[in-house]
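Listed in Swiss-Prot:
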type: ACT_SITE; residues: Asp414; note: active site, nucleophile
type: ACT_SITE; residues: Glu443; note: active site, proton donor
type: BINDING; residues: Lys284, Gln344, Asp379, Asn415, Lys553, Tyr554; note: alpha-maltose 1-phosphate binding site
type: MUTAGEN; residues: His349 to Tyr; note: In SMEG53; results in a temperature-dependent accumulation of M1P during exponential growth
Amino acid sequence: MRSGWVAGRIGIDDVAPVVSCGRYPAKAVVGEVVPVRATVWREGHDAVSATLVVRYLGTEFPRLASGPGTTPPAVPLGTVVQPGKRVKPQILQMSKGRTPDVFHGEFTPDAVGLWTFRVDGWGDPIATWRHAVEAKLEAGQSETELNNDLLVGARLLMRAAEGVPRKLRDPLLEAAQQLRTPGDPYQRAGGALSPEVADLLLQYPLREFVTRGEVHGVWVDRPLARFSSWYEMFPRSTGGWDENGHPVHGTFATAAAALPRIARMGFNVVYLPPIHPIGKVHRKGRNNSVTAAPGDVGSPWAIGSDEGGHDAVHPDLGTIDDFDAFVAAARDAGLEVALDLALQCAPDHPWAKEHPEWFTVLPDGTIAYAENPPKKYQDIYPLNFDNDPDGLFHEVLRVVKFWISHGVKVFRVDNPHTKPPNFWAWLIAEVKNEDPDILFLSEAFTRPARLYGLAKLGFTQSYTYFTWRTAKWELTEFGEEIAKYADHARPNLWVNTPDILHESLQHGGPGMFAIRAVLASTMSSSWGVYSGYELFEHRSVREGSEEYLDSEKYELRPRDFDGALARGESLEPFLTRLNEIRRLHPALRQLRTIKFHHLDNDALLAYSKFDPVTGDTVLVVVTLNPFGPEESTLWLDMEALGMEPYDRFWVRDEITGEEYQWGQSNYVRIEPAKAVAHVLNMPLIPYEKRLDLLRRE
């Protein structure tokens, strides 16, 4: 609660979207409809109404944490969102919801930066008067009994006319005169109760006891922040094989040659694991063996050697100029480059020698390596952010700015939950205040408080628990959580990562690879694939492990994508079609509008999404069984689809091209050998109905 808060003449409560009582800004992107809700009330029977006041404050990102040294201090968001200069607002009338005293409104930001909104409550004397007079007329009261009421109405209309442009006032003036003219009460009140006057007063209401609500912030990113398709590749694995069949270390040039295929599949972000020099001290060997053999390339996450640190490129990949050429090639292919920001060091990283204070030094004088007892990681030194925050904070900022200067606008941050939250709040604000288009993906497979806490601090997107959600009830609960936290968290659903090969993929065959791709690409608006997924790579290092056998983290893994495609042993065409469907349907860019539908079979899952702007609607029915057919009766929530229970309609399956005539209940049968899912193009939802659905309480 802000200091000095007092109750207003009109009560304003339960405003949304508000994150952590207004401590952090909510999230949106340019062109996204932001729904606003508030409870507005007053005493007695008098009517109240509400107005949504929206402002754009520019591109300064809120400083939610104080940095070290001379960095500008943190400023509470409640102070930041108070405009320091007069900014012309948008003033939007809010509508009553289904629940008494609940009002709804929407706004659509059209620029990147910080937006604010507040809800103003006010007494609506004309609505109060209209309700009372209509009730008395219906009760049959006489002109004598109603005379005072009608004269009060005339005064109210005259007051209201003062706030209406002169050329538009006539209906109000005429209605007021009619109220003052003796005669039949229905005739006297007719003009004042007419739709024409009601519409005019909707635009120019007479407001009493106006009470300003709290001002709240919404940080608005560019559209990629909400809608993105990621493909992870190791540049060093793109060199192919020599004449003896041995892998050849790839370069930025060979990696650039792989970009057209990635772009053809419809991905718009290519994510690179660390591209820096790899430590030689305690380097890990193949399959994470403690001892590296001659020629072993090591883990890219063991960053730094005598060849450089976080601001250098691995010499076997090329030079910084070669990296610039790779970024340019990606841009030409319609791809953005996401770079891994892994804040950890190999023992021979330059920082270990030059800045031992950035690490934890043990009593014997050695630097502590990473541990997750009983596991030990001698090839990694964790950073200590408390010994010299001024030096370390600014060095990381320098590194991030260095890569931004080389065309990187997206960072995938490795294990951010192992670094202090104030550091991330400070770093993200420093970076986005220079370039608000920079995006950060949080790779935080951790407890909800940390995952969502990092999202609140400014991370654009977040990895999630999706990988481990496989049962129908788990996926339903997970999807509902996506909508619940959409105001501050944007999930990026990865089907696999270099670290995680889920057991469902190890044993589920090609069908499970297709199933998980459907779920990831349609449940959330952002999803990701790690290279090799399209080849159905499924062998783990041992039973019960989620680590890949011959993991690419520790060795080169060139792949024959074209050969697999020619043999019909590739998921590439299916991934391509999924991304085509995502681009075709704005509904699949939404987080808030997911709705699950009933199937009496736990091996089948159904959910729909709609786009508030266009009414575009998609229904997904997907099997969770990759091995055989599943069938059921699907009961649609017709209201959630903007329809009446008795409606019949045609749908088109975007995967197979087949069309069906459906209604409220439908027989469905999914045969994985043919297609693991229906992704159905549904009828458009009309404007008023989709607005009502967006405002569901």
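Yeah, the Cβs are placed from backbone N, Cα and C, and that goes for glycine too.
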As a test of the contact definition, list every same-chain residue at least 6 positions from His349 (mutagenesis position) whose Cβ is closer than 8 Å to its Cβ.
Gly279, Ile303, Gly304, Ser305, Gly309, Tyr381
Can you tell me which of the recorded positions Lys284, Gln344, Asp379, Glu443, Lys553 is spatially closest to Asp414 (active site, nucleophile)? Compare CA atoms only.
Glu443
Take the C-alpha atoms of Asn415 (alpha-maltose 1-phosphate binding site) and the residue listed as 'active site, proton donor' and report the distance between them in angstrom, rounded.
5
Farthest-apart CA atoms of Lys284, Gln344, Asp379, Asn415, Lys553, Tyr554, residues recorded for alpha-maltose 1-phosphate, distance in Å:
20
What is the total of other Cβ atoms whose distance to the Cβ of Gln344 (alpha-maltose 1-phosphate binding site) is within 10 Å?
22
Per DSSP (helix/strand/coil reduction), Asp414 (active site, nucleophile) sits in strand
How many Å lie between the Cα of Tyr554 (alpha-maltose 1-phosphate binding site) and the Cα of the residue listed as 'active site, proton donor'?
20
What is the separation, in Å, between the Cα atoms of Glu443 (active site, proton donor) and Lys553 (alpha-maltose 1-phosphate binding site)?
16
Minimum Cβ neighbour count within 10 Å among the recorded positions Asp379, Asp414, Glu443: which residue?
Asp414
Give the number of CB atoms, excluding that of Lys553 (alpha-maltose 1-phosphate binding site) itself, located within 10 Å of its CB.
21
Measure from the Cβ of Asn415 (alpha-maltose 1-phosphate binding site) and count the other Cβ atoms within 10 Å, all protein chains considered.
16
Provide the number of Cβ atoms within 10 Å of the Cβ of Tyr554 (alpha-maltose 1-phosphate binding site), excluding the reference atom itself.
23
Within its own chain, what residues at least 6 apart in sequence put their Cβ under 8 Å from the Cβ of Lys284 (alpha-maltose 1-phosphate binding site), listed in sequence order?
Val290, Ala292, Asp296, Gly298, Ser299, Ala302, Asp379, Tyr554
